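Participant: According to Swiss-Prot, the domain 'PTS EIIA type-4' annotation covers 2-124. Quoted from Swiss-Prot, the note on the mutagenesis of H10 to E is: Results in the formation of a single complex corresponding to the productive phosphoryl transfer complex. The active site, tele-phosphohistidine intermediate annotation in Swiss-Prot covers H10. Listed in Swiss-Prot as a mutagenesis experiment, W12 to F is described as follows: Slight phosphotransferase activity. Unable to dimerize. Swiss-Prot lists S72 to C among its mutagenesis entries, and the accompanying note reads: Slight phosphotransferase activity. Unable to dimerize. Record note (Swiss-Prot) on the mutagenesis of S110 to C: Retains more than 50% of phosphotransferase activity. Residues or ranges marked as domain 'PTS EIIB type-4' by Swiss-Prot on the basis of sequence analysis: 157-320. What Swiss-Prot records for H175 is active site, pros-phosphohistidine intermediate. Under the heading of mutagenesis, Swiss-Prot lists H219 to Q and annotates it as follows: Slight phosphotransferase activity.
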Amino acid sequence: MTIAIVIGTHGWAAEQLLKTAEMLLGEQENVGWIDFVPGENAETLIEKYNAQLAKLDTTKGVLFLVDTWGGSPFNAASRIVVDKEHYEVIAGVNIPMLVETLMARDDDPSFDELVALAVETGREGVKALKAKPVEKAAPAPAAAAPKAAPTPAKPMGPNDYMVIGLARIDDRLIHGQVATRWTKETNVSRIIVVSDEVAADTVRKTLLTQVAPPGVTAHVVDVAKMIRVYNNPKYAGERVMLLFTNPTDVERLVEGGVKITSVNVGGMAFRQGKTQVNNAVSVDEKDIEAFKKLNARGIELEVRKVSTDPKLKMMDLISKIDK
């Protein structure tokens, strides 16, 4: 049997990618695919991936071909492959990559050879018909900065804290919408995941720090450490994005003295015991209690998956439960 391939994308593109490849090559064996739709999260995707793997022969290894680096299909696949030999994830799947990889499987390459071929053909398959190479000017050498004289310690003022460009509740944490739209539009230099649970999970913590977009660093800390970091003048003026999995952690952070004026609710997946308030957000009694406490502090609670969505008021959605 050949090396197994699983395609994972946002929306329903994965199935169509496979159908396009099969139109060129004929029906393929030992290939699976999963879609990713609103309301799902990494846990849902892991279940979907495992359901596909159960149908495939994984003896020679598994190659996950996903659409975007740091997106939810990538993040879920990364958690599966992290401790398995001959399991790999490649981001940027396109038709040239998929077709060449499927054809190469029939020649019984080694797992590493197939991975290298997939990456190479995916890159080579992206070309412009008429564009000419653009030469980049060499950057001018930077002038040496003058040494600043040491300043005496002083009490922290209102401008001596980090700037919170966005505080967002999204149980998918760093994924496509965060890594692309929100990071650019909020102009942050750091993404900080604030969660006791995630900070204690070494594998998940490591993966999250690897999926930040270019020019942005990612960190995972527990609530207590985030309070200490916020009060450290070393980070004064630095724009950051805070990501949470639930409103309880936000309320704990605010209770600890971190100044948050607005919270964006981007996604809280449905699971048993929760009530769905729209297609992306589900809450239980603990969530509702935390939202009420935040609302009582005068903190804006708005629901949007991406910045171009109209703002919905979280408390209005909660008020409609059981009506």
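A Cβ is built for glycine as well, from the same backbone N, Cα and C atoms used for every other residue.
For each listed feature, how buried is it and what is near it?
Facilitator: Averaged across the domain 'PTS EIIA type-4' (2-124), pLDDT for the predicted model comes to 94.
Cβ neighbours of H10 (mutagenesis position) (same chain, under 8 Å, six or more residues apart in sequence): F36, D67, T68, G71, S72, P73, G176.
Mapped onto three states, the DSSP output places H10 (mutagenesis position) in coil.
Every protein chain considered, the tally of other Cβ atoms within 10 Å of the Cβ of W12 (mutagenesis position) stands at 12.
Annotation note: S72 (mutagenesis position) sits in a helical segment as assigned by DSSP.
Reduced to three states, the DSSP call for S110 (mutagenesis position) is coil.
In the three-state DSSP assignment, the secondary structure recorded for H175 (active site, pros-phosphohistidine intermediate) is coil.
Under the three-state DSSP scheme, H219 (mutagenesis position) falls in the strand class.
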Participant: Among W12, S110, H219, these being the mutagenesis positions, pick the one whose CA is nearest to that of H175 (active site, pros-phosphohistidine intermediate).
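Facilitator: Closest recorded candidate to H175 (active site, pros-phosphohistidine intermediate) by Cα: H219.
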Participant: At the level of the C-alpha atoms, what whole-angstrom distance separates S110 (mutagenesis position) and W12 (mutagenesis position)?
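Facilitator: With distance taken Cα to Cα, W12 (mutagenesis position) is 30 Å from S110 (mutagenesis position).
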Participant: Indicate the candidate from H175, H219 with the smallest number of other Cβ atoms within 10 Å of its Cβ, considering only these recorded positions.
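Facilitator: Minimum Cβ neighbour count within 10 Å, taken over the recorded positions H175, H219, occurs at H219.
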Participant: Distance between W12 (mutagenesis position) and H219 (mutagenesis position) at the Cα atoms, whole Å?
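Facilitator: Rounded to a whole number, the Cα-Cα distance is 31 Å.
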Participant: For S72 (mutagenesis position), what is the tally of other C-beta atoms lying within 10 angstroms of its C-beta?
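Facilitator: Around the Cβ of S72 (mutagenesis position), 26 other Cβ atoms lie within 10 Å.
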